[in-house]
Amino acid sequence: MTNTRKSHPLIKIMNHSFIDLPAPSNISAWWNFGSLLGVCLGLQILTGLFLAMHYTADTTTAFSSVTHICRDVNYGWLIRYMHANGASMFFIFLYLHIGRGIYYGSYTFTNTWNIGVLLLLAVMATAFMGYVLPWGQMSFWGATVITNLLSAIPYIGPTLVEWIWGGFSVDKATLTRFFAFHFILPFMITAMVMIHLLFLHETGSNNPSGVNSDSDKIPFHPYYTIKDVLGILFMMITLMSLVMFTPDLLGDPDNYTPANPLNTPPHIKPEWYFLFAYAILRSIPNKLGGVLALVFSILILTLFPILHSSKQRSMSFRPLSQCLMWMLVANLLILTWIGGQPVEHPFITIGQLASVTYFFTILILMPSTALMENKLLKW
């Protein structure tokens with residue numbers, strides 16, 4: 001008699017994806033982030049669902065409903081801070097996952113990679129709208145500033161902004177629709193994750209050497225399930241330490257002041273995970289130019305498969321490319337720091353230099369260095 005796991009129409013799909021899946025024998029801890037992101041998504045949907053039970057998407061009561069969740073709902077403070085800090089964990093893992101993909105050349109799986117870029121955009125949109133919901137000062141002004149960027153689009157811009165706002169400023173209509181989108185998007189993200197995995201399982205996983213591993217596969221379970229559980233354990237320890245000891249470490253104090261359209265905060269800035277893109281946006285004095293640079297700073301990821309000029313897939317055996325990779329990481333950290341600083345000297349100049357270096361490294365330095373390495377290896 002056939003094993004149910006292998007014959008049942010539904011369980012069979014799970015089996016081929018998580019149990020009997022042939023996986024390379026040498027994938028390192030850098031391959032743990034996929035499962036960690038899945039756990040993060042599940043956690044966000046679950047905590048978000050419980051928050052939505054008590055939250056009211058109305059300008060007059062939104063702020064007090066969040067206060068009510070923290071003060072009066074059983075473990076409401078825990079749910080709220082797990083959701084807020086869970087988003088930070090989500091982005092840490094996202095960036096590490098993308099960094100791994102760049103370092104080991106996983107972007108050569110073009111379909112998987114492009115769906116991944118779309119996933120990143122969807123998660124960024126969801127996080128932005130979620131930040132607006134508590135209706136604090138930074139929520140309101142962040143929403144005003146970021147949505148206003150669309151007015152830079154020629155001809156249709158101003159109309160588009162008013163259409164998104166549902167009026168002539170960020171108000172009740174904006175908050176209500178942002179809540180609706182913030183609720184539905186994670187489920188769309190879940191569907192996209194399934195497509196992401198579908199494309200990945202068409203080719204199989206990459207590995208640190210960047211060489212085809214068909215001749216050396218091991219079953220996903222128990223080897224990588226136990227490895228994933230260890231990763232999840234580390235993640236939960238980190239997340240719960242953050243939630244229990246310093247829940248507001250990554251937040252902005254301004255968001256504990258209720259939204260006031262008549263009073264602008266001295267420094268409007270998004271959550272830390274958007275600061276690098278915000279720094280790129282601010283480094284260009286022209287509005288449309290800034291918006292284009294902002295969009296391209298994310299969409300540039302789609303160019304990696306085209307820009308790959310090395311005869312080797314992975315950077316494991318390419319020391320010069322490794323140096324550039326870490327230069328890019330340092331550059332992004334500088335951009336993140338600059339994004340949180342006021343618009344004044346010397347931060348403006350540092351931001352502009354870091355923005356130019358970001359695009360220059362990806363578009364010119366990395367492909368040309370890869371070609372040089374080919375020459376050095378006489379390929």
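Positions of Cβ are set from backbone N, Cα and C atoms, glycine also.
No noted substitution is present; original residues retained.
Counting only residues at least six positions away in the same chain, the Cβ atoms of I79 sit under 8 Å from the Cβ of F50 (variant position). Following the DSSP three-state reduction, the secondary structure of F50 (variant position) is helix. Under the heading of natural variants, Swiss-Prot lists F50 to S and annotates it as follows: In strain: Isolate I995.
Classification of H182 (heme b b562 binding site) by DSSP places it within a helix. In sequence order, G48, T126, M129, G130, L133 constitute the residues six or more apart from H182 (heme b b562 binding site) in its chain with CB-CB distances below 8 Å. Here Swiss-Prot flags H83, H182 as heme b b562 binding site, drawing on similarity to another entry.
H196 (heme b b566 binding site) has a Cβ environment of 21 other Cβ atoms inside 10 Å. If you look up Swiss-Prot, you'll see H97, H196 marked as heme b b566 binding site.
For H201, the entry in Swiss-Prot reads ubiquinone binding site. Around H201 (ubiquinone binding site), the same-chain residues at least 6 positions away in sequence with a Cβ under 8 Å from its Cβ are H16, S17, L21. In the three-state DSSP scheme, H201 (ubiquinone binding site) falls into the helix class.
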Starting from the Cβ of H97 (heme b b566 binding site), draw a 10 Å sphere and report how many other Cβ atoms land inside it.
20
What whole-number Å value do you get for the CA-CA distance of H83 (heme b b562 binding site) and H97 (heme b b566 binding site)?
20
